[in-house]
Amino acid sequence: MKITDLELHAVGIPRHTGFVNKHVIVKIHTDEGLTGIGEMSDFSHLPLYSVDLHDLKQGLLSILLGQNPFDLMKINKELTDNFPETMYYYEKGSFIRNGIDNALHDLCAKYLDISVSDFLGGRVKEKIKVCYPIFRHRFSEEVESNLDVVRQKLEQGFDVFRLYVGKNLDADEEFLSRVKEEFGSRVRIKSYDFSHLLNWKDAHRAIKRLTKYDLGLEMIESPAPRNDFDGLYQLRLKTDYPISEHVWSFKQQQEMIKKDAIDIFNISPVFIGGLTSAKKAAYAAEVASKDVVLGTTQELSVGTAAMAHLGCSLTNINHTSDPTGPELYVGDVVKNRVTYKDGYLYAPDRSVKGLGIELDESLLAKYQVPDLSWDNVTVHQLQDRTADTKS
């Protein structure tokens, strides 16, 4: 089997908050008549530049044409050579490698007539406990709207949430107090996510303030600036709660292991460059005796299905994970969206080959956008994933 062509389709899909996220749907064609699909998820992140899709397609074709899709390690090395790792969270090269690698996995599994999770080594479970995100309070008046989100999602079966914190601690504290008062033990807040906004000392003070409202807290996420390994270590010594950090390069993961800076690796294929790299990162965590949580950039169903296959194949996921992306959008580009039930993400049925997801060409056309340009998006809209222009 040889790769014969590549398609890249940019789509822009609004979240329920009004913020439009742009993604790229990947199709890889072969001489066997099989097509693999993937997703370069959520290009709507800083830094404030966009990728030219025509140039990207030509560059990727120069790597992929004529290749055997099963040569995953060879292709991934060539992808990394051309789209290198950096020490930055939202490196767009990782998004690109992720979309291609996921499509290759879909293609290979389809050829073998098995599911992607079987191609990854089989399943240890069929579902993953996940949480719904509560986005960061900038103003106290946002507390009530976020409480409405909890009410709505609890009715839909989501009983675990993660809270983005650090911009307005008074509002964060008010929200937690009211959640505890209204919902009691019916709701858990699994993590406080600082998103690298504060230095570790300020994060430590915030943690002491917010953990008065421990509602099943499992971890503290990203409580220091990016790549501040010493800060993470210092904070880890001073809090009783496990510290979690995203993995965005193997060098960065190596440094966190060397410094013993964290307890839990937050691993997401989009940030580390695909299923192949995510699996490596999970194995490195296991060797280092660290737990893993499955992260997210709020993918659509194609990207989330890939994550579900990965999560159900790993043995060291012992905490509530994050992939609830499809629930945040007003639409999708597939005929069969991923399944959520009672707060769990279910992997597609293993009797369905590949990722188990089928594109809907009419929806792909409906949400198609000409490019990945930014329009008039502000920094705070990017950070807080809102269409609200108030700052």
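Any Cβ shown, glycine's included, is placed from N, Cα and C.
Original residues throughout; no substitutions modelled.
If you look up Swiss-Prot, you'll see Arg15, Tyr89, Thr296, Arg385 marked as substrate binding site. Residues annotated as Mg(2+) 1 binding site in Swiss-Prot: Asp42, His45, Thr297. As a published mutagenesis entry, His45 to Gln appears in Swiss-Prot alongside the note: Loss of activity. A mutagenesis experiment is reported in Swiss-Prot for this position, Tyr90 to Phe, and the note states: 3550-fold reduction in catalytic efficiency. In Swiss-Prot, a published mutagenesis experiment is listed as Arg162 to Asn, annotated 17000-fold reduction in catalytic efficiency. Per Swiss-Prot, mutagenesis Tyr164 to Phe is noted as: Loss of activity. Annotation source Swiss-Prot lists active site, proton acceptor at Tyr164, citing experimental evidence. The Mg(2+) 2 binding site annotation in Swiss-Prot covers Asp193, Glu221, His246.
According to DSSP, His45 (mutagenesis position) is assigned to coil rather than to any helix or strand. Checking each of the recorded positions (Tyr89, Tyr164, Thr296) against Glu221 (Mg(2+) 2 binding site), the C-alpha distance stays within 10 Å for Tyr164. Other than Asp193, Glu221, His246, the residues of this chain whose Cβ falls within 8 Å of the Cβ centroid of the Mg(2+) 2 site are, in sequence order, Ser191, Phe194, Ser195, Ser222, Ser244, Glu245, Asn266, Gly295. Take the mean position of the Cβ atoms of Asp42, His45, Thr297, the recorded Mg(2+) 1 site; other residues of that chain with a Cβ within 8 Å of it are Asn21, Ser41, Phe43, Ser44, Tyr90, Phe95, Val270, Gln298.
Nearest Cα neighbour of His246 (Mg(2+) 2 binding site) among the listed recorded positions (Tyr89, Tyr90, Arg162, Thr297): Tyr89. Relative to Tyr90 (mutagenesis position), the recorded positions with Cα atoms inside 10 Å are His45, the candidates having been Arg15, His45, Arg162. Nearest to Asp42 (Mg(2+) 1 binding site) in space, judged by Cα atoms and limited to the recorded positions Tyr89, Arg162, Tyr164, Asp193, Thr296, is Thr296. Ranking the recorded positions Arg162, Tyr164, Asp193, Thr297 by Cα distance from Arg15 (substrate binding site) puts Thr297 first. Its own atom aside, the Cβ of Asp193 (Mg(2+) 2 binding site) has 24 Cβ atoms within 10 angstroms in the protein chains shown.
Neighbours of Thr297 (Mg(2+) 1 binding site), defined as other CB atoms within 10 A of its CB across all chains, total 24. Ranking the recorded positions Arg15, Arg162 by the number of CB atoms within 10 A of their own CB puts Arg162 at the top.
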